[in-house]
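Engineer: I have a structure I would like to understand better, so I am pasting it below and will then ask my questions one at a time.
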Amino acid sequence: MGCEVSKLSALCCVSESGRSNPDVTGLDEEGRGESNDLPQFREFSIETIRNATSGFAAENIVSEHGERAPNVVYKGKLENQRRIAVKRFNRKSWPDSRQFLEEAKAVGQLRNHRMANLLGCCYEDEERLLIAEFMPNETLAKHLFHWESQPMKWAMRLRVALHIAQALEYCTSKGRALYHDLNAYRVLFDDDANPRLSCFGLMKNSRDGKSYSTNLAFTPPEYLRTGRVTPESVIYSFGTLLLDLLSGKHIPPSHALDLIRDRNIQMLMDSGLEGQFSSDDGTELIRLASRCLQYEPRERPNPKSLVSAMIPLQKDLEIASHQLLGVPNSATTTALSPLGEACLRSDLTAIHEIIEKLGYKDDEGATTELSFQMWTDQMQDTLVFKKKGDSAFRHKDFAKAIECYSQFIEVGTMGSPTVHARQSLCYLMNDMPREALNNAMQAQVISPAWHIASYLQAVALSALGQENEAHTALKDGAMLESKRNPL
């Protein structure tokens, strides 16, 4: 039982050797490619989203300003292992749930490979949540303004501009020409490091809220006059995005236009791009940015013409986006630890040995022996259940361990991810994969960044015959472990 090679192992081998290179450019019909592999828009329960985000845990916040942001974005994972991004609006936003649902449904009909698409929403009680595809390779702002090893390459910057222009052209063709507060934080990079436009900007932050949250120096002049966003305002914001790509800085449009008028182009261009582009290409992109930033809205180009202007400028089309951006390819398998290898093989005997040796090192201090000894009589009784479960686990009496750990969990005085992980393995040993999956998911709720929870989910999913989901969970576990124990 413990040493058989699992279907998950076979699947992982195929994914490494049999995956074809992804389409790098996607220059098909101006980026109108529909994403047909996504589920239809749906309404989620608050319980589902709480479970997916580990109770809106701080560790799962991915928005730039963390908990201080007016509308916080969390990462999460559904039961089917699909990774999601959850935008949680301020409680005073969208007081009318019907209006919120109507807007979300309209945006949720869009499906395009140039966008991080909206999968659903939740409007239970006072909550207003948007649920979208999760993009794991961060934002344009991170890669452009806060890079660590090298500045973003010219070819990648051009690819960003094209993909976002294609996304805007698609939205316009579907009757959603308004995009609120387009900026470098709205551009995300998917598993393959291809740039995508966040769907969140297609809805305002509240029913009657502002369309722009950035510094007023970057807002379209007509918005300052009227307070209304128009399709032409979106083009102006695209122009500010082009300035970001040209300069590597978030430079006010008025200052950039002064530099352009004075022909002081060197002051505008990012010095890290030296030698990567011709003067003609640089001039053409500056000219396009200037057109987008025209004071009169009617003088600005439309999205279709932006796409037409960007296509001839593309460089290094044969190089995949992950190489240009300098991030690992989604098809690349992270080197697995002994525990990861054991989970890949569904080698339950090896998993048991590793988890037994680990003990409770990964639990928070509240679950240590010292803490238990300081607690009340009820908690002392709880400790007895845990100790009996640990003894049964050590001696491989897995049915007894399940019974004792269940008593510990039912008391509910505290959450121990290790207890849930151990019980999950006990269920696997007793050929109860559904129960094992539930325990592994509960361990992740308590400790969202714990790799062992993802690994055990992978083993349980494989036992349930859900091989694709198991592969995803295994990759997630390997990624979390590599972050926890960097080389």
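Note: Cβ is positioned from N, Cα and C throughout, glycine not excepted.
This is the feature table in Swiss-Prot:
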- S20 to A: Phosphorylation null-mimic mutant (MUTAGEN)
- S20 to D: Constitutive phosphorylation-mimic mutant (MUTAGEN)
- 59-325: domain 'Protein kinase' (DOMAIN)
- 65-73, K87, 133-135, 185-186, N205: ATP binding site (BINDING)
- D181: active site, proton acceptor (ACT_SITE)
- S213 to A: Slightly reduces BSK8 protein phosphorylation (MUTAGEN)
- S213 to D: Constitutive phosphorylation-mimic mutant (MUTAGEN)
- S213 to A: Phosphorylation null-mimic mutant (MUTAGEN)
Engineer: I want to check the contact list for M135 (ATP binding site): same chain, sequence separation of six or more, C-beta distance under 8 angstroms. What comes out?
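Structural biologist: A85, A116, L188, F189, D190, D191, R196, S198 - these are the non-local Cβ neighbours of M135 (ATP binding site), listed in sequence order.
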Engineer: For the C-alpha pair, I'd like the distance in angstrom between E133 (ATP binding site) and D181 (active site, proton acceptor), rounded off.
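Structural biologist: Distance (Cα to Cα, whole Å): 20 Å.
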Engineer: Rounded to a whole angstrom, what is the C-alpha distance between N71 (ATP binding site) and D181 (active site, proton acceptor)?
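Structural biologist: Between the alpha carbons of N71 (ATP binding site) and D181 (active site, proton acceptor) there are 14 Å.
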Engineer: Roughly how many Å separate the Cα of H65 (ATP binding site) from that of D181 (active site, proton acceptor), to the nearest whole number?
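Structural biologist: One finds 16 Å between the Cα atoms of these residues.
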Engineer: Under 8 Å between C-beta atoms and at least six apart in sequence, can you list the same-chain neighbours of A69 (ATP binding site), or say none if there are none?
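Structural biologist: In sequence order, the residues whose Cβ lies under 8 Å from that of A69 (ATP binding site) (at least 6 apart) are S63.
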Engineer: Under DSSP, is E133 (ATP binding site) helix, strand or coil?
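Structural biologist: DSSP assigns E133 (ATP binding site) to strand.
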Engineer: Let me know the model's mean pLDDT on the domain 'Protein kinase' (59-325).
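Structural biologist: Summarising the domain 'Protein kinase' (59-325) by its mean pLDDT gives 92.
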Engineer: What residue among the binding-site residues H65, R186 has the most other CB atoms lying within 10 A of its CB?
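Structural biologist: It comes out as R186.
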Engineer: What's the CA to CA span in angstrom from V73 (ATP binding site) over to the residue listed as 'active site, proton acceptor'?
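Structural biologist: That separation, Cα to Cα, works out to 16 Å.
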Engineer: Taking 10 A as the limit, how many CB atoms besides its own sit near the CB of N71 (ATP binding site)?
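Structural biologist: 17, counting other Cβ atoms within 10 Å of N71 (ATP binding site).
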